[in-house]
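Encoded as C-alpha cells, the structure appears first; notes follow it.
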Amino acid sequence: MRRNRRGSPARPAARFVRPAIPSALSVALLVCTPGLATADPQTDTIAALIADVAKANQRLQDLSDEVQAEQESVNKAMVDVETARDNAAAAEDDLEVSQRAVKDANAAIAAAQHRFDTFAAATYMNGPSVSYLSASSPDEIIATVTAAKTLSASSQAVMANLQRARTERVNTESAARLAKQKADKAAADAKASQDAAVAALTETRRKFDEQREEVQRLAAERDAAQARLQAARLVAWSSEGGQGAPPFRMWDPGSGPAGGRAWDGLWDPTLPMIPSANIPGDPIAVVNQVLGISATSAQVTANMGRKFLEQLGILQPTDTGITNAPAGSAQGRIPRVYGRQASEYVIRRGMSQIGVPYSWGGGNAAGPSKGIDSGAGTVGFDCSGLVLYSFAGVGIKLPHYSGSQYNLGRKIPSSQMRRGDVIFYGPNGSQHVTIYLGNGQMLEAPDVGLKVRVAPVRTAGMTPYVVRYIEY
C-alpha cells in the first residue's frame with residue numbers, strides 16, 4: 001500500500017532515492033570543487049569516504065524497503081482472509097441449497113413410491129374391471145381394451161416417475177457431497193488464511209523491534225562516515241589555503257537533511273520510519289476488527305452505488321449497487337455516457353480528504369479510520385484505503401491492498417493514462433497506488449508522518465500500465 005521511498009519525478013530512468021538521504025552523487029558534487037582536484041591522495045581518501053556514506057545510506061534504504069515489504073505482507077494477509085471467509089460463506093450457502101435439494105428429492109421419491117404402491121395394490125385386488133370373456137357386445141370389448149391400455153400407460157407413468165425421482169436423488173446427493181467437500185475446504189482455507197494473517201502480524205511486530213535497533217546502528221554508522229567525510233573535506237580545503245566559510249554545506253546530524261529544515265526531534269526524516277509495535281495483544285482480534293470494518297465498507301459501497309445510479313436515473317430493481325465491471329469485461333454497470341461524470345465524482349470525493357493524515361491500514365468506504373500497528377492510533381488513510389474510499393462513492397468495490405487493486409479494471413499503457421485512471425508502483429502494483437488528476441499531478445496518501453496531498457507524478461518505479469475502473 002505504501003510507495004517505495006526511492007522516487008524521482010525527473011525521468012523514467014531515475015532510481016528511487018529517498019529525498020532526505022543524500023546520495024553518493026550529491027555528496028560528490030559538494031566535494032569535487034576545483035580547489036580539491038589537485039591532491040590525488042586526498043582525492044582518493046575523499047572518494048573512499050563518499051563511498052562509505054553512500055553504502056551506509058543504501059543500507060538504510062534497503063532496510064526501509066524491508067519495512068514496506070513487511071507492511072504489505074500484513075495488508076495482503078488481511079485481504080486473503082477476507083477472500084477466504086467470503087468463499088467459505090458462499091460454500092456454506094451452496095451446501096444448504098444442496099441439502100434442501102436432497103430433502104426435496106427424498107420427498108418426491110416417497111410420493112412416487114406411495115402412488116406406485118397404491119396403484120399396484122388396486123390392480124392386484126381388483127384386477128381388470130371387465131374381462132374380454134364376459135363382454136356381451138363389441139362396445140364392451142372396445143371399452144375393455146381401452147381400459148387395459150389406460151391401466152398399462154398409468155402403470156408405466158407411475159414407474160417412470162419413481163425411477164426419475166430416484167435418479168434425481170442420486171444426483172442431488174452427489175451434488176450435496178461435493179458441496180460439503182467444498183465447504184469443508186473453504187472453511188479450512190479460511191482458517192489457514194487467518195493463521196497466516198496472525199503469523200504475519202506477530203512476525204511483523206518482531207521484525208519491527210529488530211529493525212528499530214538496526215536503524216539506530218546503521219544511523220550511527222552513517223553519521224560516523226559523514227563526519228569523517230566532512231573532516232577530510234575540511235583538511236583538503238584548508239590545504240588549498242581556504243579562507244572564510246567553506247565552499248560546501250557543513251553537515252550537522254541535528255540540523256536535518258542537507259538543504260532542509262530541522263525536524264521536531266520525534267523522528268529523523270533521513271531515516272526509515274519503523275512503525276511502533278503497538279499491535280494489541282491478541283492478533284486474532286486485530287484480524288476480526290479489520291475484517292469487520294471491511295464487511296461494513298462493502299455494504300456502504302453497495303448503498304452508495306445504488307444512490308449514485310438512482311441520481312443518474314438508471315437504477316434497476318435488480319441492482320446490487322456494486323458497479324465494478326464483471327470479470328473479463330471492460331464495461332461495468334456505469335454506462336460510458338455517464339463515465340466522465342462518475343470519474344469526476346470519484347476525484348472530488350478523494351480530493352475532499354486532502355490534509356487527512358496517513359495511517360497504515362486506515363480508510364474504508366465510509367471515510368478515514370484507525371489502521372493497524374503504527375496506524376492504530378491515527379484516523380486516516382493509507383494509499384489503497386484512499387483509492388478504495390474514492391471509488392466507493394460510485395459503487396466500485398475495491399480490496400484494501402494495492403496489489404489486488406492492480407488486478408481489477410482494465411489495464412492501459414501508462415503513456416495513455418488520463419484523468420481518473422489509477423497509477424501503481426512496485427512489482428505488480430504492490431508498493432503504492434495513486435489517482436491521476438491530469439497535467440502531471442496525482443492524488444495520494446504518501447507515507448507515515450505525511451498527509452493526503454496532490455503531488456507531481458513520479459515515473460520511477462511506476463508499473464507499465466495504469467488501471468481504468470471507469471470507461472468513457
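Along the chain as shown, residues are numbered 1 onward.
Keep in mind that glycine also has a Cβ here, set from the backbone N, Cα and C atoms.
None of the noted substitutions appears here; every position holds its original residue.
Annotated in Swiss-Prot:
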type	residues	note
ACT_SITE	Cys383	active site, nucleophile
ACT_SITE	His432	active site, proton acceptor
ACT_SITE	Glu444	active site
DOMAIN	340-472	domain 'NlpC/P60'
MUTAGEN	Cys383 to Ala	Loss of enzyme activity
Largest tally of Cβ atoms lying within 10 Å of a Cβ, found at which of the active-site residues His432, Glu444: His432
Count of other CB atoms lying within 10 Å of the CB belonging to Cys383 (mutagenesis position): 27
Integer Å distance between the CA atoms belonging to the residue listed as 'active site, proton acceptor' and Cys383 (mutagenesis position): 6
Residue counts (helix, strand, coil, in that order) that DSSP gives for the domain 'NlpC/P60' (340-472): 35 helix, 38 strand, 60 coil
Rounded Cα separation (Å) that holds between His432 (active site, proton acceptor) and Glu444 (active site): 9
